[in-house]
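These features come from Swiss-Prot:
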type    : residues      : note
DOMAIN  : 119-189       : domain 'PAH 1'
DOMAIN  : 300-383       : domain 'PAH 2'
MUTAGEN : Ala307 to Val : Greatly reduced binding to MAD; when associated with D-308 and A-311
MUTAGEN : Asn309 to Asp : No effect on binding to MAD
MUTAGEN : Val311 to Ala : Greatly reduced binding to MAD; when associated with V-307 and D-308
MUTAGEN : Lys326 to Ala : No effect on binding to MAD
DOMAIN  : 457-526       : domain 'PAH 3'
Amino acid sequence: MKRRLDDQESPVYAAQQRRIPGSTEAFSHQHRVLAPAPPVYEAVSETMQSATGIQYSVAPNYQVSAVPQSSGSHGPAIAAVHSSHHHPTAVQPHGGQVVQSHAHPAPPVAPVQGQQQFQRLKVEDALSYLDQVKLQFGSQPQVYNDFLDIMKEFKSQSIDTPGVISRVSQLFKGHPDLIMGFNTFLPPGYKIEVQTNDMVNVTTPGQVHQIPTHGIQPQPQPPPQHPSQPSSQSAPTPAQPAPQPTAAKVSKPSQLQAHTPASQQTPPLPPYASPRSPPVQPHTPVTISLGTAPSLQNNQPVEFNHAINYVNKIKNRFQGQPDIYKAFLEILHTYQKEQRNAKEAGGNYTPALTEQEVYAQVARLFKNQEDLLSEFGQFLPDANSSVLLSKTTAEKVDSVRNDHGGTVKKPQLNNKPQRPSQNGCQIRRHSGTGATPPVKKKPKLMSLKESSMADASKHGVGTESLFFDKVRKALRSAEAYENFLRCLVIFNQEVISRAELVQLVSPFLGKFPELFNWFKNFLGYKESVHLESFPKERATEGIAMEIDYASCKRLGSSYRALPKSYQQPKCTGRTPLCKEVLNDTWVSFPSWSEDSTFVSSKKTQYEEHIYRCEDERFELDVVLETNLATIRVLEAIQKKLSRLSAEEQAKFRLDNTLGGTSEVIHRKALQRIYADKAADIIDGLRKNPSIAVPIVLKRLKMKEEEWREAQRGFNKVWREQNEKYYLKSLDHQGINFKQNDTKVLRSKSLLNEIESIYDERQEQATEENAGVPVGPHLSLAYEDKQILEDAAALIIHHVKRQTGIQKEDKYKIKQIMHHFIPDLLFAQRGDLSDVEEEEEEEMDVDEATGAPKKHNGVGGSPPKSKLLFSNTAAQKLRGMDEVYNLFYVNNNWYIFMRLHQILCLRLLRICSQAERQIEEENREREWEREVLGIKRDKSDSPAIQLRLKEPMDVDVEDYYPAFLDMVRSLLDGNIDSSQYEDSLREMFTIHAYIAFTMDKLIQSIVRQLQHIVSDEVCVQVTDLYLAENNNGATGGQLNSQTSRSLLESAYQRKAEQLMSDENCFKLMFIQSQGQVQLTVELLDTEEENSDDPVEAERWSDYVERYMSSDTTSPELREHLAQKPVFLPRNLRRIRKCQRGREQQEKEGKEGNSKKTMENVESLDKLECRFKLNSYKMVYVIKSEDYMYRRTALLRAHQSHERVSKRLHQRFQAWVDKWTKEHVPREMAAETSKWLMGEGLEGLVPCTTTCDTETLHFVSINKYRVKYGTVFKAP
């Protein structure tokens, strides 16, 4: 996982850059720095990145209040409102307990001129809070409705803000997380706190109330110590000694939520390990806070229930059209992504989607919905303007954010009272002596580009402006300069101390000593003498920024060599061995997984989330172990001091390691707690350990308890989040499978697939000048016939619930799935007498007329005894092997068969996976029983015993039936797709993705079936198959396929004529060795008639010569002379007979010919046809020629013996002659011995006999070998 540069070191070192809430001394005297920068700054992100990519951490727990609301109305609003306070020593997290720390007098604050605003929350906060309420009270819908009624009453001004707080507190009694979460939507000055005794404290402007079970009762409370502080601030605690300041309390684990919605902050981490990003949400919430609504007076934000009601209105309006709602979300998310890109680019990026385009797309989406469109316009006030970054600027002008989402005030441009610095000098402010007059509200907010540096510099002093100009020129990067200004912004907001500011800007100004010294003098900063003895860390960080590593020497892809001109930093602790073996030349440039161009190698969002959890867990562990190591060292010192006398204790001193082995570890542990005062604490430990060690040790142990308690809470959150995303992180294919599979299952994609294969064959044949190869274009397999029943059951289940399909069509579909398809696939037929549909399928008969009632204007369904798709010939082939079925289909039938095969294949894969898991489970239990001697139940696995996994409601043996039930529930809409996918992942892990689109697949199949039973051409295709099936032209055994070639050719011609306007596919279902193979071939049905006159003349001449048996073309004579296709002796006999007939006709002897023809029966009805496009001759079915002599069989029996002996004598005479010439007597004798098995060694013991027999009137020698019993050697 890609780590930040500052995270690659131990988190202990990062503590120097972070402000610890428990330490407040550093804020007692601080200056403000005014930079001549544009008045709009980008939100301060978690890390501030310089121009070269080096990033610097910002304190994660700081949260500075926004400008309070000046409106007279106080009530819940979508805004992240916190108390205005100049010393953010206490942070009130959402859902956490009150955090207290030292209180210090606040400097006077000048009144803010003009209308004041508070930061607006996104609509996700409201939606997530509603989702949490809905989840909490899932079994009590009335509570959720009452909450919405309270919000509506407040909107109508029926109740005030205290009334809302009282009613919400009573409604959510017993749920402190919901009550505390409601603080997010309260105006400034109001705060709700839940006590341990279930009492609710409500802080209102001026006093604090307690809400008992019956309402609000004012309770006397001490007045606030600081009038300038809003009363929502926690009561200050008495001041404590400086060496032991009070640290911020960490939220208790009971307040940590198992599933943190987007609207709630993750429980506040200590300053060591704050989660850097919210958890990945499976469903992105709706965000419609695109701009400031012009219809809301005084620039009020969009109200809580206004946004909720609008979103709910869209959901309800398009309840039957979920695609519109999804498209609406997609438009908003695309717009927000563009705005984020524009914000990150700093004004150098033009969004591809403007507000005008957003409004236009929503207008097209909400056509004829004027009320929704007009209401949406409230969220896009500048839809008709051309401001590039209106939304981004509006958010930036209001505030900048730290990494916890807290609101940080914008730098004020009005005069502030000057405060004396530590060295007595004063910091000059903007010119002017009084408050500036109110600024009139402009119709549009200025964009970032409209505010120039020159305008901003008018408010600065010449020396300061000159300094910032030098800094901008020295940094030579706009991004680095903006990061430098961000440091000043958060210092002006008193988020960081002066020392931390100097440390943050040192990477920018460290390599410019003159500017850096001027800046430190301007701040009045003096380095502490106690810290001079410690080595400076990262002193050469600025130097690394000047090196151009792209031009340096490379070693592989991960290392760069430092240039020779680079001056190595001095190191006094190196030995000669260190100088010999340590690397000072090569710098590591690793290749991160996120930088890969291959999508398959990148981590998914769920993997990234788990990696972040592990990073946070690691950082927290490092901090805890560092603190524990320091505790052990100090305990050892305390034990040693207890054995010393008072005089020895007074003389006892510690070195820089504080009694341990490392200077850095213990110093970082103390700096994490005492912050700026850590140097004094360390100095006290070294000089006076007898007094300082017990105090510091007590402090460390207290923090150890707090952090351990926080760790337990975080472990719960991390565990739940890991469980939520663990299975998704393993599934790499499921993320993109749904989107890609939807495209694959489209009818157009299936047709394009086979058409592209057909075109490739045609092009290949054209290039090679060869004939087009004949054969199937696709070959698909049906591996298991049992799956056909499950596929048919799912399809019929969905068909039953389709109101758009007529009852008669449903019955036809049922017959196709239970009878017709199994017959094609040589499978067992299904049962049509479904008990579930007995009453539904029965014909409703009118009692008066006795005629079947009509449904939707169509006659009742046919009786069950009538089978519309009877295929008796195919049924006979079911139990045979090496058989086939032939089916010529159109587009709809082809698409249906493709989808049906995909469905069966996926069901088989899920079924096979379930069987494998059953086998693994059985093997594991068998191994535990035999090897470990443990016999456990099915639901008693080690993971469940250790509470690492929740017990499943379904046994492994029931996974496949449970999967089928879930598919039915998904088709019926009883479960949503996310719940369905999560359940599948839990059962089948990474193999579940193949079934994510099962509902879409079945719906596509049902649509094709509806076409098959209702479309005229599809019905004719089916009828043609059934008719040809009766003629024996649709299949049979493979070894007799040639005998049916004429019938199949006729079937093909009829199918091509029927489907002349669309594709014609030849489907062959071949059963071999128990498996069924489906082959698909796209036929060419286009006839291309030749217009060449030469070809036409040759064709006419060919037909004429063929019809006349007297003449033959010269080409044919020449071809027959070279390669005759008949026996020449037959030709001689025919010619001899012809000459004999001609001679008899001349002599007038007609009696013999008539007598010869009397005993002969003949038929001459053979017909043929020619295909004009290919000149191919095709014989007509049931036309034939034959000739038969009545006495031919009798005469053959009578002459059989004579003919057989004559032929044998002729053959024997030829053999004897050849043997006499080529075979000597010795060879003939050897042959006789070999036949009798004599004179050969190594033969199995046997006896050979020779008997003479007569076969077909001829004597033959019959040799018989009889083997003896073979005894094997022991």
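Residue positions begin at 1 at the first shown residue.
Cβ atoms here come from the backbone N, Cα and C positions, even for glycine.
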Quick note, Lys326 (mutagenesis position): same-chain residues at least 6 apart with CB under 8 Å of its CB -> none
Mapped onto three states, the DSSP assignment of Lys326 (mutagenesis position) reads helix
For the domain 'PAH 3' (457-526), the DSSP residue counts stand at 53 helix, 0 strand, 17 coil
Around the Cβ of Asn309 (mutagenesis position), other Cβ atoms found within 10 Å total 16
For the domain 'PAH 1' (119-189), the DSSP residue counts stand at 50 helix, 1 strand, 20 coil
Across the domain 'PAH 3' (457-526), the model's average pLDDT, rounded to a whole number, is 81
DSSP, reduced to three states, assigns Asn309 (mutagenesis position) to helix
Neighbouring CB atoms within 10 angstroms of the CB of Val311 (mutagenesis position), all protein chains considered, total 20
